[in-house]
Amino acid sequence: MAENKHPDKPLKVLEQLGKEVLTEYLEKLVQSNVLKLKEEDKQKFNNAERSDKRWVFVDAMKKKHSKVGEMLLQTFFSVDPGSHHGEANLEMEEPEESLNTLKLCSPEEFTRLCREKTQEIYPIKEANGRTRKALIICNTEFKHLSLRYGANFDIIGMKGLLEDLGYDVVVKEELTAEGMESEMKDFAALSEHQTSDSTFLVLMSHGTLHGICGTMHSEKTPDVLQYDTIYQIFNNCHCPGLRDKPKVIIVQACRGGNSGEMWIRESSKPQLCRGVDLPRNMEADAVKLSHVEKDFIAFYSTTPHHLSYRDKTGGSYFITRLISCFRKHACSCHLFDIFLKVQQSFEKASIHSQMPTIDRATLTRYFYLFPGN
């Protein structure tokens, strides 16, 4: 019989039916104007592919910050974080409190570390007089590329973390490569850097091996801000206000199209695996430029040539774990150790794995954030 040759999968059928019912319900809510969405959000919802409408609705409700919106999202969208439509199936093991509570460094620990490691750590300015600034650039919507669902969670999370660490955060969204470069130059020229002790630059978008994509990017007409350009904008020649101060660059973006996992045998013999020729650093150039480019450290969400993954209803795995590690360990660990803990959280490989990567590190001392001081 036909039904024996093609047995139904009842759970799959029920899941699909549930999605259809939910989408129809959301369409009625939007059409009846019960939730009073902005006109641009309505248009975005109506123009979206049917399979994407639920995620467009989530983003629109997140902007409202209303009690009704919160109840709707909690009721309909509380699902397993590892099952989101082609996104990475990575285990989110960190407890919720670690994402919301920043552990503070006690005055005694602050005094001890400053006394014992005076020559080894970057000096921290007094909280009352310093003017720390941070810049977040996030591209979510693109003319030719897919929408980055869940990116709003990354903005909210990183902004909250940096504010808790004492930074005044500037957020810019939906920029072309030229627009990103212009915003960075304006940020680098801020007078507040003179009385600051450090800065954070957070870049979140689609990406390529050598740069971060602007909103107009396509294969035919690239719109990419080269990573080299960022270093040039903030180096000691062009940004004297941050000279000899830590400049931390966080990048959430793909750096190629390969997945980050491979299969190996449980054996001590060398394994054959897919490889690529990475560009070689030129030692002479590094020495020549060391006095110009110094006190940087970049932390990328993945290795060169590989993908980076994002949960449509919770944000990117990299940013989520980064925030968690900062909130738990910034009270006692310097920056490099915090980054190492983020990498360790990705150490167990799974399908669609990624490995965050520290790059272009020219810090000459340990950078402690000393939250609470």
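Note that Cβ sites are derived from N, Cα and C of the backbone, with glycine treated the same way.
Don't look for the substitutions in this one, it keeps the originals.
Annotated active site per Swiss-Prot: His206 (among others), in sequence order, evidence recorded as similarity to another entry. A sphere of 10 angstroms centred on the C-beta of His206 (active site) encloses 20 other C-beta atoms.
If you draw a 10 Å sphere around the CB of Cys254 (active site), it holds 23 other CB atoms from the protein chains shown. In three-state terms derived from DSSP, Cys254 (active site) belongs to neither a helical nor a strand segment and is classed as coil. Among the features that Swiss-Prot reports, active site is placed at Cys254 (among others), with the record citing similarity to another entry.
What Swiss-Prot records for 1-91 is domain 'CARD'. Each residue in the domain 'CARD' (1-91) has a pLDDT score, and their mean in this model is 60.
For Lys53 (mutagenesis position), other Cβ atoms within 10 Å of its Cβ number 21. Under mutagenesis, Swiss-Prot gives Lys53 to Glu with this note: Complete loss of LPS-binding, LPS-induced oligomerization, and LPS-induced pyroptosis; when associated with E-54 and A-55.
Arg54 (mutagenesis position) carries a helical DSSP state (H, G or I). Using a 10 Å Cβ-Cβ cutoff, Arg54 (mutagenesis position) registers 20 neighbours. For Arg54 to Glu, Swiss-Prot lists a mutagenesis experiment annotated as follows: Complete loss of LPS-binding, LPS-induced oligomerization, and LPS-induced pyroptosis; when associated with E-53 and A-55.
According to Swiss-Prot, the mutagenesis experiment Lys62 to Glu carries the annotation: Severely attenuated LPS-binding, LPS-induced oligomerization and activation, and LPS-induced pyroptosis; when associated with E-63 and E-64.
What Swiss-Prot says about the mutagenesis result for Lys63 to Glu is this: Severely attenuated LPS-binding, LPS-induced oligomerization and activation, and LPS-induced pyroptosis; when associated with E-62 and E-64.
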Quick note, Lys53 (mutagenesis position) and His206 (active site): C-alpha atoms separated, nearest Å, by 21
